[in-house]
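Taking it in order: structure first as structure tokens, then the write-up.
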Amino acid sequence: MRRDVRILLLGEAQVGKTSLILSLVGEEFPEEVPPRAEEITIPADVTPEKVPTHIVDYSEAEQTDEELREEIHKANVVCVVYDVSEEATIEKIRTKWIPLVNGGTTQGPRVPIILVGNKSDLRSGSSMEAVLPIMSQFPEIETCVECSAKNLRNISELFYYAQKAVLHPTAPLYDPEAKQLRPACAQALTRIFRLSDQDLDQALSDEELNAFQKSCFGHPLAPQALEDVKTVVCRNVAGGVREDRLTLDGFLFLNTLFIQRGRHETTWTILRRFGYSDALELTADYLSPLIHVPPGCSTELNHLGYQFVQRVFEKHDQDRDGALSPVELQSLFSVFPAAPWGPELPRTVRTEAGRLPLHGYLCQWTLVTYLDVRSCLGHLGYLGYPTLCEQDQAHAITVTREKRLDQEKGQTQRSVLLCKVVGARGVGKSAFLQAFLGRGLGHQDTREQPPGYAIDTVQVNGQEKYLILCEVGTDGLLATSLDATCDVACLMFDGSDPKSFAHCASVYKHHYMDGQTPCLFVSSKADLPEGVAVSGPSPAEFCRKHRLPAPVPFSCAGPAEPSTTIFTQLATMAAFPHLVHAELHPSSFWLRGLLGVVGAAVAAVLSFSLYRVLVKSQ
């Protein structure tokens, strides 16, 4: 909604434009009227809509055509004033003033217009019969108000309707010629209906209607008011009420009725409560509230976020089998402009016979939050988190402390850990990721797939952690400055092909050797005969030289579910990186031996000194 309103008064000379402004401000009819009133600003606290309002007068005698065009360009709404006792001023509305305001607008939004029939004190009847054909011809005309500056009749109402035309415009909502909601409005209201339909029975119960009413307007409907609403719908819409519940058709009809009766602010209140702008698009503030993620920090869903997305899951799991079928998932995504999760989903999380279980669903949310928190905020926005939870979705996100602090303290508080699986093409990275999801080669899709992610939970010292595996090619890391940052690096080589180890060794030296990221070399295809290195150190010798854990053999051959031991090891290394270095540093063994020798020597010296003291005392 706009933060201020600029109203421009136009019309023929002597129709009373200036008198209307002065009567509003002075609350009495002015005895002397200047050719043009100065621009006035009405403070927000004295206007019904609580928005500051600027009122601008126009005088054809004092202002040029260029100044007029500039004022029209700046105006949010134009009041075309005519004299109800002068037919000629009414005709000028059609032939002069409306073409001046919107004549150059062939496409896009037009400036809303309020017709103002002044000097009603000089005419006994109404001018509406003459004005109605003009209102029918020009859809940008919001309404017509007859008033009298002399008698102060309808002066406040005039400027209220002008404000309303800006803050609650009819044009984006309703097509007066077709007498129906515009498609964008119907689409937005349909999404709101689906979010409010908590049991997904395609209708709003009294409880759901009251929750909706309270969310939008601050108070529930009285029982009789609820019955009256349903009665009106029943009389006008076939199928608008089903089993005493309001259907989507009934909901859309009610909003159409509000607009037709001039209460379009009601529909706008609903739309804005659910995040819509004047253009009937979800606002940036609604979809992406401010959240600061400093360098070295990561983002995770907190308990509020997990509770919300789990409620959404349970809402759409209509058969209560603990998993979302493709149809149920499509229902969940119906409030999005497009499905947010693509065909890569089955390769990213655990699924069950084409269905998405709660565990895999929560894993996917965790992955999106970690990799792209802006997308996560947007997804929560489309699901109505800010409205349904009455707080912006940044409250559902935890920003972790800097990784540097984790390294200093020797442990991490993070629940989500990132492992980059690095290796040359063909070493089995994709198979490794799928093995993490419990799929052996017998259950995997052998078609070529782009590098991706896999996420699952792993137990680390009795705590559940989310481990993300990210597939990275060695060529990319060696040829570019691609970000190699992660919590643990899994350097994978083909144990049957000695050449593939050289790629991993180069990546280690280039990116990880001088850093604090724990690394684990993995020898894939362990079911095949081990290759013999032609020259250079063997993988085991390389790891000993660089104080790294010994290479771990791995194979996912066969239909059985692969072992999870290696994934637990990776997660533990990521959670406690200092333990890796402490246990493997050769100096620690040397130091232990040295301390043993020194300890024995100190004990001998102390014993000898004690002996001398005892001898002297005798």
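For all residues, glycine too, the Cβ spot is worked out from N, Cα and C.
So, quick note: what you're seeing has the original residues, none of the substitutions.
Taken residue by residue with DSSP, D57 (Mg(2+) 1 binding site) is part of neither helix nor strand, so it is coil. Annotation source Swiss-Prot lists Mg(2+) 1 binding site at T18, P35, D57, citing similarity to another entry.
The C-beta environment of D321 (Ca(2+) 2 binding site), restricted to residues of the same chain at least 6 apart in sequence and closer than 8 Å, consists of R355. As annotated by Swiss-Prot, Ca(2+) 2 binding site applies to D317, D319, D321, E328, with the evidence given as sequence analysis.
DSSP gives C556 (GDP binding site) a coil state; it is part of no helix or strand. According to Swiss-Prot, the GDP binding site annotation covers G426, G428, K429, S430, A431, K525, D527, C556, on the basis of experimental evidence.
Annotation source Swiss-Prot lists Mg(2+) 2 binding site at S430, E471, citing experimental evidence. According to DSSP, E471 (Mg(2+) 2 binding site) is assigned to a strand segment.
A13 to V appears in Swiss-Prot as a mutagenesis experiment; the accompanying note says: Causes constitutive activation inducing an aggregation of the mitochondrial network. Counting Cβ atoms from all protein chains shown, A13 (mutagenesis position) has 10 others lying within 10 Å of its own Cβ.
The note that Swiss-Prot attaches to the published mutagenesis T18 to N is: Induces an aggregation of the mitochondrial network. In the shown protein chains, 21 other C-beta atoms lie within 10 A of the C-beta of T18 (mutagenesis position).
A coil conformation is recorded for K525 (GDP binding site) in the three-state DSSP classification, outside any helix or strand. Taking the centre of the Cβ atoms of T18, P35, D57 as the Mg(2+) 1 site, the nearby residues of that chain (Cβ within 8 Å, site residues left out) are K17, I21, V33, P34, R36, A37, Y58, S59, E62. Closest to C556 (GDP binding site) in space, going by CA atoms and restricting to the binding-site residues D317, D319, E328, E471, is E471.
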